[in-house]
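*Asks:* Starting off with a structure, shown below.
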Amino acid sequence: MVSHGSSPSLLEALSSDFLACKICLEQLRAPKTLPCLHTYCQDCLAQLADGGRVRCPECRETVPVPPEGVASFKTNFFVNGLLDLVKARACGDLRAGKPACALCPLVGGTSTGGPATARCLDCADDLCQACADGHRCTRQTHTHRVVDLVGYRAGWYDEEARERQAAQCPQHPGEALRFLCQPCSQLLCRECRLDPHLDHPCLPLAEAVRARRPGLEGLLAGVDNNLVELEAARRVEKEALARLREQAARVGTQVEEAAEGVLRALLAQKQEVLGQLRAHVEAAEEAARERLAELEGREQVARAAAAFARRVLSLGREAEILSLEGAIAQRLRQLQGCPWAPGPAPCLLPQLELHPGLLDKNCHLLRLSFEEQQPQKDGGKDGAGTQGGEESQSRREDEPKTERQGGVQPQAGDGAQTPKEEKAQTTREEGAQTLEEDRAQTPHEDGGPQPHRGGRPNKKKKFKGRLKSISREPSPALGPNLDGSGLLPRPIFYCSFPTRMPGDKRSPRITGLCPFGPREILVADEQNRALKRFSLNGDYKGTVPVPEGCSPCSVAALQSAVAFSASARLYLINPNGEVQWRRALSLSQASHAVAALPSGDRVAVSVAGHVEVYNMEGSLATRFIPGGKASRGLRALVFLTTSPQGHFVGSDWQQNSVVICDGLGQVVGEYKGPGLHGCQPGSVSVDKKGYIFLTLREVNKVVILDPKGSLLGDFLTAYHGLEKPRVTTMVDGRYLVVSLSNGTIHIFRVRSPDS
């Protein structure tokens, strides 16, 4: 980049897009300069003129159109001079390959001159060798500079040609501009000087430039000073935004961990209370059964004695009654003396007592506080840290701790720990985790960036300028899954990096991602027609060559080969770019999704609503329609992936659903519920446990589904830095790679609830 104090070279002005119109993207024709100093073609400005005003396409400044039209905008003689130089270098007889002499037709009267070998920089004429030898032999031309034509067209004399080049008057062709009218500030030729400006004070151009250059240079120096201040302010603003995003990511992780800890504690309390309730009911039931057995025995004895006495009194004769009177009376008196109805045992009825804070809407377990961040000094030594270091640590120490009997209590780590190490300790049903166990679950064990003790963390540079948007939407709280068996996987930010490389001519448009080798990803950049390799840490590893003219769309890595779709064709190439085979696909859809099977020896591609599977030799192994023939014409799989369990997962834009099917096309599950927020389902990826990660580009989300296709909740949102996510892939079954529309890639580690 050219610094403010240096002057741009003529070669840069001629070779760059400086002479191209930013509207029609062609070389400028009749260039006109707006007051904002942006130059466009006169015809292009006429098309933009609306209601007597023109809005600059670059700076968006609106300027009024002069009453005479856009032709009255100031003519850019500087650009005209550069254009004349470019046209002069490119002119010539294209059929003969060499330009013709401009003087021979005038001297000899022929229609065409001889081949030109030289050029006069003052006359701007091409000359043959004979005319060039005598060109400087006259009083008017003895100071002219004649140079070799080959060197001139190669650009060797551009600087000298510019010095000798005279600007032409637009009103009088052939006349050079020589004067400046001081009252009118208008450039004049000799003819213009004699007409309306005859009585006006005029200066020669060289003298006028010497008089006015110091004022312009002073204004330029003032603007350069403003630019320095603006750059410094922009740098400070970017650093503040990076610190904000870094702190937001840190606080978001803390919120998720705190919410997860509270949920774990609540679930543990639920199990504990339900266990106490079951034990109480079982003990009460056992005691009640014993009492019931005793009462039933007494009842049977009394009922039998009463029945016997009743039969004797009803059916016995006098002698028989009197003979048994003593025995019956004794037994009945004995039974009457026993406690027939003992008082019931005390029965303690369970009652649930809820903490008042659970029902209090004003009780906030999580609360944010906002503090004005102080400017950060670059030369900080040990203990300086980032904005969110000691200050956020002190805030965490001042926060009230959530306590319960035998439950969870979030703890603050020491000041030297990074946010990823400052995990909120939680307890499972059998007890509390130790700090060492919690540290073992951080991404450091997987090769992530290690924290810098006491100094500025490395990851600030990774955050800086990466995440483009932070939504005001609250961070999603992942709850228990549908069967109630624990929590969902949650994301842990790993790294972020851009995919635009120095050799790219255009901004990347990532249309495909796939894992490639150990801890690498392969990126299909359709805009730059490249398959780029990156490590999980964002290191650029080069490219996999593709056939000339191919724009890779979707990509999948197989055993020692790469499959990708491009322009209704399926290609299989080796890592060196050699084409193994290609297959023509249906033209009925704009793009074809490609996915590798778990075995790595076959590739699946979506074609007009069905799935075709090819082996390494290019033979069609199988073909099926999700849902069978009954679904013919009813499917449109735009995104496709496979699961470690051997299932196919696709985003069906015709049914607006996510469909899961086996290798025979039998539908295992399908989701088309309100969790899609009315969006078309986007890219899909599957982790090692079968969880499905679905991208919803319109709402900046990645949601998670269970292996059967039931929606579980949000996994990533705009809070995590997502801005129009495009495609995703899963690496090693635990790293979710997400590409954004601006070419940036975010990587999140998928942390399972039982880890």
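Numbers run from 1 along the shown chain.
Using N, Cα and C of the backbone, Cβ positions are placed for all residues, glycine too.
Don't expect the noted substitutions in this model, because it carries the original residues.
What you are looking at is a predicted structure, and each value in this text was computed from that prediction instead of being measured.
Annotation source Swiss-Prot lists Zn(2+) binding site at Cys169, His172, Cys192, His197, citing sequence analysis. In Swiss-Prot, a published mutagenesis experiment is listed as Cys21 to Ala, annotated Complete loss of autoubiquitination. Complete loss of autoubiquitination, loss of antiviral activity against yellow fever virus and human coronavirus virus OC43, but normal induction of interferon-beta following Sendai virus infection; when associated with A-24. For the mutagenesis experiment Cys24 to Ala, the note given by Swiss-Prot reads: Complete loss of autoubiquitination, loss of antiviral activity against yellow fever virus and human coronavirus virus OC43, but normal induction of interferon-beta following Sendia virus infection; when associated with A-24.
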*Asks:* Based on DSSP, name the secondary structure state of His172 (Zn(2+) binding site): helix, strand or coil.
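*Replies:* For His172 (Zn(2+) binding site) - judged by DSSP and reduced to three states - the answer is coil.
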*Asks:* For Cys192 (Zn(2+) binding site), what is the secondary structure by DSSP, using just helix, strand and coil?
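*Replies:* For Cys192 (Zn(2+) binding site) - judged by DSSP and reduced to three states - the answer is helix.
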*Asks:* Taking only the Cα atoms, work out how far Cys24 (mutagenesis position) lies from His197 (Zn(2+) binding site), in Å, as a whole number.
*Replies:* 37
*Asks:* Compile a sequence-ordered list of residues in the same chain as His172 (Zn(2+) binding site), six or more apart from it, whose Cβ lies below 8 A from its Cβ; state 'none' when nothing qualifies.
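*Replies:* Set apart from His172 (Zn(2+) binding site) by at least 6 residues yet with Cβ under 8 Å, we have Cys189, Glu191, Cys192.
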*Asks:* Using a 10 Å cut-off, grab the number of neighbouring Cβ atoms around the Cβ of Cys21 (mutagenesis position), all chains included.
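*Replies:* Counting Cβ neighbours of Cys21 (mutagenesis position) within 10 Å gives 20.
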*Asks:* Out of Cys24, Cys169, Cys192, His197, which has the highest number of nearby Cβ atoms, where nearby means within 10 Å of its Cβ, if these are the recorded positions?
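*Replies:* Checking each of Cys24, Cys169, Cys192, His197, the winner is Cys192.
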*Asks:* For His197 (Zn(2+) binding site) and Cys21 (mutagenesis position), determine the Cα separation and express it in whole Å.
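*Replies:* Rounded to a whole number, the Cα-Cα distance is 34 Å.
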*Asks:* Starting from the Zn(2+) site formed by Cys169, His172, Cys192, His197, give every other residue of that chain whose CB sits within 8 Å of the mean position of their CB atoms, in sequence order.
*Replies:* Gln171, Glu175, Leu177, Leu188, Cys189, Arg190, Glu191, Arg193, Asp195
*Asks:* Determine, to the nearest whole angstrom, how far the Cα atom of Cys169 (Zn(2+) binding site) is from the Cα atom of Cys21 (mutagenesis position).
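*Replies:* Between the alpha carbons of Cys169 (Zn(2+) binding site) and Cys21 (mutagenesis position) there are 23 Å.
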